[in-house]
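J.: Among the features that Swiss-Prot reports, active site, glycyl thioester intermediate is placed at CYS85, with the record citing sequence analysis. Per Swiss-Prot, the feature domain 'UBC core' maps to 1-147; the stated evidence is sequence analysis. Recorded in Swiss-Prot as a mutagenesis result, LYS4 to Glu carries the remark: Decrease in autoubiquitination. Where Swiss-Prot documents ASP42 to Arg as a mutagenesis experiment, the accompanying text is: Decrease in autoubiquitination. In Swiss-Prot, a mutagenesis experiment is listed as PHE62 to Ala, annotated with the note Decrease in autoubiquitination.
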Amino acid sequence: MALKRIQKELSDLQRDPPAHCSAGPVGDDLFHWQATIMGPPDSAYQGGVFFLTVHFPTDYPFKPPKIAFTTKIYHPNINSNGSICLDILRSQWSPALTVSKVLLSICSLLCDPNPDDPLVPDIAQIYKSDKEKYNRHAREWTQKYAM
């Protein structure tokens with residue numbers, strides 16, 4: 001079941017990739033993918049290339065894939081281990097979702113952080129109190145780690 005679904009998602013992704021994103025298997029292991037998100041235009045991450053790992057559980061799509069950034073990023077919802085605080089990767093997961101939709105959601109999280117559900121409270125506080133300082137730090141990290 002999982003393998004068929006993953007193969008279908010892969011062919012859909014290759015035929016119609018989501019904006020600013022790409023993904024595919026690492027070697028021959030269809031349960032382990034690498035994904036790429038280009039920093040969205042008009043965001044502090046513009047120009048950056050961010051890599052993520054995608055691990056599918058054997059009971060996919062009934063359980064969500066484990067997705068994490070391998071590129072360091074300054075963001076209130078993404079911690080230093082690359083873990084992403086995004087409801088659809090946890091409690092709001094649905095088998096109707098696809099890797100493509102999840103990558104687009106991560107992209108929009110880069111444009112619109114959720115400081116009220118932070119993984120990194122310090123960054124969330126800066127985002128809320130001094131947006132210019134937040135954007136400056138995010139741009140610096142993008143230039144340092146994602147270019």
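Going from the start of the chain as shown, residues are counted 1 onward.
Cβ coordinates are placed from backbone N, Cα and C, and glycine is handled just like the others.
Here the original residues stay in place, and none of the substitutions has been built in.
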J.: Tell me the residue counts in helix, strand and coil for the domain 'UBC core' (1-147), as DSSP assigns them.
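T.: Computed counts for the domain 'UBC core' (1-147) are 54 helix, 31 strand, 62 coil.
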J.: Report, in whole Å, the straight Cα-to-Cα distance of ASP42 (mutagenesis position) from LYS4 (mutagenesis position).
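T.: Spelling it out, the Cα of LYS4 (mutagenesis position) and the Cα of ASP42 (mutagenesis position) are 37 Å apart.
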J.: I need the CA-to-CA distance for CYS85 (active site, glycyl thioester intermediate) versus PHE62 (mutagenesis position), whole Å please.
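T.: Between the Cα atoms of CYS85 (active site, glycyl thioester intermediate) and PHE62 (mutagenesis position), the distance comes to 19 Å.
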J.: Enumerate same-chain residues with a sequence separation of six or more from ASP42 (mutagenesis position) and a Cβ-Cβ distance below 8 A; give 'none' if the list is empty.
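T.: Once residues fewer than 6 apart are set aside, ASP42 (mutagenesis position) is near CYS111.
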J.: Can you tell which of the recorded positions (LYS4, PHE62, CYS85) has the fewest other C-beta atoms within 10 angstroms of its C-beta?
T.: LYS4
